[in-house]
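These notes concern the structure reproduced below.
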Amino acid sequence: MEENMEEGQTQKGCFECCIKCLGGIPYASLIATILLYAGVALFCGCGHEALSGTVNILQTYFEMARTAGDTLDVFTMIDIFKYVIYGIAAAFFVYGILLMVEGFFTTGAIKDLYGDFKITTCGRCVSAWFIMLTYLFMLAWLGVTAFTSLPVYMYFNVWTICRNTTLVEGANLCLDLRQFGIVTIGEEKKICTVSENFLRMCESTELNMTFHLFIVALAGAGAAVIAMVHYLMVLSANWAYVKDACRMQKYEDIKSKEEQELHDIHSTRSKERLNAYT
């Protein structure tokens with residue numbers, strides 16, 4: 001009988017511990033973090049592969065080659081974009097962890113008005129700093145989304161030219177890289193529908209794959225923007241809750257101090273009456 005009671009108490013203690021742990025999870029921050037990681041992964045992974053596919057298309061079908069020396073050509077720019085992608089992946093991996101940790105501390109402080117993190121002035125400054133930083137990152141991701149739409153537009157034009165070539169017989173269309181600013185005005189890098197390279201490019205799966213990779217990268221950038229907006233809502237709500245918790249804590253401190261003073265006054269009067277009676 002005693003063993004069954006002990007087992008029941010143990011199970012009850014484990015259940016209460018699990019409920020307490022689940023109650024301390026910042027679900028809103030968790031959803032935003034998952035969305036951020038998914039968006040950054042799609043943008044960085046698909047963007048990197050799309051840039052590599054662009055290099056292969058330029059070298060294979062447009063017969064472009066890397067210039068010797070330190071000249072800033074399209075291939076150098078693509079390499080720079082790849083390094084930027086590496087930095088974005090690492091930076092936002094760390095930033096997502098920081099926001100999750102901040103969410104855990106904030107949730108714990110809201111559950112307990114006398115927590116040690118968000119009730120302090122330093123904790124409130126950290127929350128305000130995260131709000132400002134997340135807002136700046138949201139603006140940055142909006143710029144990244146707008147910039148990522150440019151290659152999508154370029155590849156859509158190329159895909160449209162290839163499609164029109166197959167639909168309209170005898171169409172003589174040309175694709176000039178100078179229209180997109182990829183090469184300088186003095187260079188003439190264009191292919192027309194009558195050339196073999198153009199037909200090979202349109203029939204290859206590489207063009208279609210690169211086009212869709214850029215579309216997925218654009219979707220990933222949009223998901224990162226949504227994650228930043230979600231983070232802003234979560235951080236702003238946490239800031240409001242923490243501010244109310246601070247006010248409540250000050251009120252409780254003042255109330256307890258007044259009660260202690262009243263208790264001391266009553267104790268002093270009781271002692272005086274007792275001394276006067278004796």
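Heads up, the Cβ atoms here are built off N, Cα and C, so glycines get one too.
What you see is the original sequence, not a version with the noted changes.
As given in Swiss-Prot:
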MUTAGEN   Thr10 to Ala  Reduces motility of Gpm6a-induced filopodia; when associated with A-256, A-267 and A-268
MUTAGEN   Cys162 to Ala  Abolishess cell surface expression
MUTAGEN   Cys174 to Ala  Impairs synaptic density in primary hippocampal neurons; when associated with A-192
MUTAGEN   Cys192 to Ala  Impairs synaptic density in primary hippocampal neurons; when associated with A-174
MUTAGEN   Cys202 to Ala  Abolishess cell surface expression
MUTAGEN   Ser256 to Ala  Reduces motility of Gpm6a-induced filopodia; when associated with A-10, A-267 and A-268
MUTAGEN   Thr268 to Ala  Reduces motility of Gpm6a-induced filopodia; when associated with A-10, A-256 and A-267
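Comparing Cα positions, Cys174 (mutagenesis position) lies closest to Cys192 out of the mutagenesis positions Cys162, Cys192, Cys202, Ser256. Rounded to a whole number, the C-alpha distance linking Cys192 (mutagenesis position) with Cys162 (mutagenesis position) is 10 angstrom. Rounded to a whole number, the distance between the Cα atoms of Cys162 (mutagenesis position) and Cys202 (mutagenesis position) is 6 Å. If you take the Cα of Ser256 (mutagenesis position) and the Cα of Cys162 (mutagenesis position), they are about 79 angstrom apart, rounded to a whole number. Under the three-state DSSP scheme, Cys202 (mutagenesis position) falls in the helix class.
Under a cutoff of 8 A between CB atoms, and with a sequence separation of 6+ in the same chain, the neighbours of Cys162 (mutagenesis position) are Met201, Cys202, Leu207. The secondary structure of Cys162 (mutagenesis position), as reduced to three states from DSSP, is helical.
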